[in-house]
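**Student:** One structure follows; several queries about it will come next.
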Amino acid sequence: MFRSVATRLSACRGLASNAARKSLTIGLIPGDGIGKEVIPAGKQVLENLNSKHGLSFNFIDLYAGFQTFQETGKALPDETVKVLKEQCQGALFGAVQSPTTKVEGYSSPIVALRREMGLFANVRPVKSVEGEKGKPIDMVIVRENTEDLYIKIEKTYIDKATGTRVADATKRISEIATRRIATIALDIALKRLQTRGQATLTVTHKSNVLSQSDGLFREICKEVYESNKDKYGQIKYNEQIVDSMVYRLFREPQCFDVIVAPNLYGDILSDGAAALVGSLGVVPSANVGPEIVIGEPCHGSAPDIAGKGIANPIATIRSTALMLEFLGHNEAAQDIYKAVDANLREGSIKTPDLGGKASTQQVVDDVLSRL
């Protein structure tokens, strides 16, 4: 589904040639903590695809994260960005550690990576496993990935009137970025309409308070929809204030189909939505840009379990499939999704976060056996 979306977007034309490629160069960026344990899972799955799908992969080990910062002075080395830009069609990014106290010179490498690579959209499917008890959940959260408060323009100063510290942060919403993210969200909704017979786009904002910034986001999303009624007219268009969105998301998640949100709200909503389908350890995402797709599991570096061999690899394996889908290899992606769903639905081989006792590698082996 997602590959056909990407090829229709002018911003993603550079991805179009990858559908014909049988040999792909994939960057592997484990990062910190359990990232070092789950990224090898994605690599093993890709290596397994050659016999059936005729795909071959060249893997390049790359570095980013807090440990890299401690060793080199840079959380995102120039060489990592250079290799991704010049050699890779896709990449897998694990997780990064966030220090509990301020560390001079350190900032999140994934935020910088999204900016450097032009990864304007974070696409996160949130779906319950078929056959589970309860009403099925099946939504896609599309998050603008390059601006909002995450542009990291901040300052701290002393208020002259009180003599106390004040911190300010700039929130940026641009017409260009909003138009781009609204288009990809509507195109995803359009594909779901074609495969399901109905689709709804929900635009999330806080324009009742932030009338200029969120007001612009709301305005441009509506404009993209209204000015392309010949294309999107059968998609139902809704808006939801972000605080009531949180309430409805957890009370009635089945009401949502495709959600589009500015960076901060999308970050919060998509992590929260993972609780609806079991764990952050099972939810994938893809960072999509003009020339490259980077799969990224939704969980963090989990220092409490790092090194124990019990991290859940499912989110990374699904992110690997999502990356392939955007790169035009839908059949291979679907095989991975089916193998993962079979593991979750039928198997007892699950990591502790899902109530099991299996190791990371045991789960990987079970998924591979189902491929």
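Glycine too: its Cβ is placed from the backbone N, Cα and C atoms.
Just lifted these from Swiss-Prot, have a look:
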type    : residues                                                                    : note
BINDING : VAL96, GLN97, SER98, ASN208, GLY300, SER301, ALA302, PRO303, ASP304, ASN312 : NADH binding site
BINDING : SER98, ARG114, ARG124, ARG143, TYR150, LYS206, ASN208                       : (2R,3S)-homoisocitrate binding site
MUTAGEN : TYR150 to Phe                                                               : Strongly reduced enzyme activity
MUTAGEN : LYS206 to Met                                                               : Strongly reduced enzyme activity
BINDING : ASP243, ASP267, ASP271                                                      : Mg(2+) binding site
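Give me the structural setting of these features: burial, nearby parts and distances.
**Tutor:** Packing around VAL96 (NADH binding site) is summarised by its Cβ count: 26 other Cβ atoms lie within 10 angstroms of its Cβ, all protein chains included. In the three-state DSSP scheme, VAL96 (NADH binding site) falls into the coil class.
DSSP gives ASN208 ((2R,3S)-homoisocitrate binding site) a coil state; it is part of no helix or strand.
Cβ neighbour count for TYR150 (mutagenesis position) (all protein chains, 10 Å cutoff from its Cβ): 20. In the three-state DSSP scheme, TYR150 (mutagenesis position) falls into the helix class.
A 10 Å cutoff on Cβ-Cβ distances gives LYS206 (mutagenesis position) a total of 19 other Cβ atoms nearby, all chains included.
For ASP267 (Mg(2+) binding site), other Cβ atoms within 10 Å of its Cβ number 19.
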**Student:** Measuring Cα to Cα, how far is ASP271 (Mg(2+) binding site) from ARG124 ((2R,3S)-homoisocitrate binding site) in Å?
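**Tutor:** Cα-Cα, rounded: 10 Å.
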**Student:** If you measure C-alpha to C-alpha, which of VAL96, ARG114, ASN208, GLY300, ASP304 (binding-site residues) come within 10 angstroms of ASP243 (Mg(2+) binding site)?
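**Tutor:** Those close enough: none at all.
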**Student:** Give me the count of other Cβ atoms within 10 A of the Cβ belonging to SER98 (NADH binding site).
**Tutor:** 13
**Student:** At the Cα level, what's the spacing in Å between ASN208 ((2R,3S)-homoisocitrate binding site) and ASP267 (Mg(2+) binding site), rounded?
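**Tutor:** On Cα coordinates alone, these residues lie 20 Å apart.
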